[in-house]
Amino acid sequence: MERQRRFMSEKDEYQFQHQGAVELLVFNFLLILTILTIWLFKNHRFRFLHETGGAMVYGLIMGLILRYATAPTDIESGTVYDCGKLAFSPSTLLINITDQVYEYKYKREISQHNINPHLGNAILEKMTFDPEIFFNVLLPPIIFHAGYSLKKRHFFQNLGSILTYAFLGTAISCIVIGLIMYGFVKAMVYAGQLKNGDFHFTDCLFFGSLMSATDPVTVLAIFHELHVDPDLYTLLFGESVLNDAVAIVLTYSISIYSPKENPNAFDAAAFFQSVGNFLGIFAGSFAMGSAYAVVTALLTKFTKLCEFPMLETGLFFLLSWSAFLSAEAAGLTGIVAVLFCGVTQAHYTYNNLSLDSKMRTKQLFEFMNFLAENVIFCYMGLALFTFQNHIFNALFILGAFLAIFVARACNIYPLSFLLNLGRKHKIPWNFQHMMMFSGLRGAIAFALAIRDTESQPKQMMFSTTLLLVFFTVWVFGGGTTPMLTWLQIRVGVDLDEDLKERPSSHQEANNLEKSTTKTESAWLFRMWYGFDHKYLKPILTHSGPPLTTTLPEWCGPISRLLTSPQAYGEQLKEDDAECIVNQDELAMNYQEQAASPCSPPTRLGLDQKAAPQTPGKENIYEGDLGLGGYELKLEQTPGQSQLN
């Protein structure tokens with residue numbers, strides 16, 4: 001009897017390991033297919049279906065196979081046993097079965113209407129990820145890469161517009177979607193499709209907050225390939241990066257909104273408490289991420305880690321990851337922390353790294369971002385069939401489609417009108433139309449929706465979110481190139497040539513009476529540049545003027561301690577260096593790169609310019625169109641473009 005029991009236990013353990021291997025193998029094959037498809041698309045210059053859309057297609061096919069080609073394997077999984085002596089759910093439970101004690105761990109709470117779907121298919125159950133995997137493993141590399149690869153010159157030049165779209169625009173989208181969905185919910189109650197009280201207004205606002213998270217990864221990838229006008233790219237990229245962080249904190253704030261009396265009534269105290277939570281969590285997460293980046297910058301500045309690039313890269317990665325984990329452990333939002341950690345690391349720490357570490361960190365996070373994004377989009381396709389508690393309601397889905405388009409319009413057009421009143425460099429109508437078109441939903445909305453699927457309203461939200469992501473990625477992502485052509489938006493813009501048309505921030509700071517900036521945030525940019533140039537850069541990096549020349553005399557000992565020896569022989573370049581440089585720039589030792597003690601002495605002088613590279617025919621079709629000012633025209637041959 002004992003031998004049989006041990007045999008059954010070993011068999012169950014082996015079966016569990018087998019299912020885990022099958023799960024990893026499925027995702028491995030999906031990623032292999034996705035990579036081969038990406039190569040095929042790039043080789044044939046096919047832009048009407050992005051790699052994320054292809055990953056979703058493969059996920060759908062695999063989910064369809066798993067759903068209908070696998071048989072039920074676990075009959076006992078849906079059986080409910082009563083434990084009358086337990087008044088709460090313990091984290092671990094020891095159960096004595098025929099004189100053998102087994103340990104079980106708490107997994108999640110299951111509603112009464114979700115018990116029946118648990119009868120049966122263990123493979124489908126295994127293929128349903130723990131939602132925390134998305135937030136703790138897959139999303140941090142994506143968000144960090146967004147901050148680390150930020151082109152800060154254009155970002156700061158459009159800072160006011162980006163903040164307006166990200167904060168005020170997200171709030172507008174949340175409220176508009178919530179109001180429209182509340183109207184449709186009332187119609188569903190009137191039609192008998194919902195019971196009165198199943199869906200509260202706070203649930204509609206919760207859905208509005210998660211659907212306000214835009215993720216135009218498909219559009220931005222095509223923009224990058226075609227070298228679209230940098231202002232449009234920066235506005236859309238900056239909005240999407242900050243919008244993700246705002247939407248996550250906003251979703252959490254709405255979820256903890258709890259009026260004392262009626263959950264469907266407005267409570268001023270609970271409302272202001274939620275607003276306070278939003279501001280406190282966002283500010284705390286920002287401070288946490290920035291603090292870890294400052295610590296990393298100081299460590300890389302005052303140690304000789306640059307002599308050991310492997311150790312330097314490892315420390316950089318672990319401290320960046322610690323920003324996320326520390327924020328989560330402190331009850332803050334790790335996604336916001338890791339975003340601003342990436343931005344600050346790019347601005348300061350990157351300048352202290354050796355050339356090897358610069359290349360390694362850039363490639364490491366670019367690779368992690370690529371894998372994480374494709375795993376999420378593959379899983380989206382899988383989840384349509386492997387998730388066993390879908391609730392599809394035609395009226396709710398119709399309302400959601402209408403709501404996201406109306407909310408996007410209420411976000412972009414009124415805010416652009418207000419911003420243009422104060423901007424010298426206006427946001428043209430074709431930019432506004434493109435931003436309206438680019439309001440795709442993606443990884444963030446999906447991750448927020450799947451985090452809680454226990455109640456029927458949350459299951460309906462999750463199922464609807466999946467359909468919205470599929471539609472926007474396939475339709476809007478695939479229509480990006482034709483839309484650029486129709487709106488006559490510049491492509492092939494050389495960033496360096498575009499920047500020559502605008503005065504640098506340093507020149508603006510020295511010639512305030514002579515010239516007026518073309519950017520709406522110039523005064524803020526000048527103030528920040530001056531403070532950063534005189535104090536922060538010299539403290540945290542090897543560049544900038546010596547602190548002995550900028551701090552008061554009584555700070556002499558501290559100034560000498562914090563000033564790098566390289567600062568006495570180096571002057572900060574007139575134009576602030578870009579955060580991330582590409583391989584060609586690293587190869588020629590980019591002229592605006594800050595001093596690093598481990599960098600080779602060879603560098604371009606201040607008055608030297610790299611020879612311009614004339615793009616060949618292949619590069620033109622790939623999107624590297626040279627000098628810019630062109631309009632994209634579609635040829636008769638699909639997937640190709642010509643220049644005007």
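Cβ coordinates come from backbone N, Cα and C, glycine included.
Every position carries its original residue.
In the three-state DSSP classification, Asn243 (mutagenesis position) falls within a helix. Record note (Swiss-Prot) on the mutagenesis of Asn243 to Ala: Decreases H(+) efflux; when associated with A-244.
The Cβ of Asp244 (mutagenesis position) has 29 neighbouring Cβ atoms from other residues within 10 Å, across all protein chains displayed. Quoted from Swiss-Prot, the note on mutagenesis experiment Asp244 to Ala is: Decreases H(+) efflux; when associated with A-243.
Less than 8 angstroms from the CB of Asn243 (mutagenesis position) sit Tyr165, Ala166, Gly169, Thr170, Ser212, Ala213, Thr214, each of them six or more residues away in the same chain.
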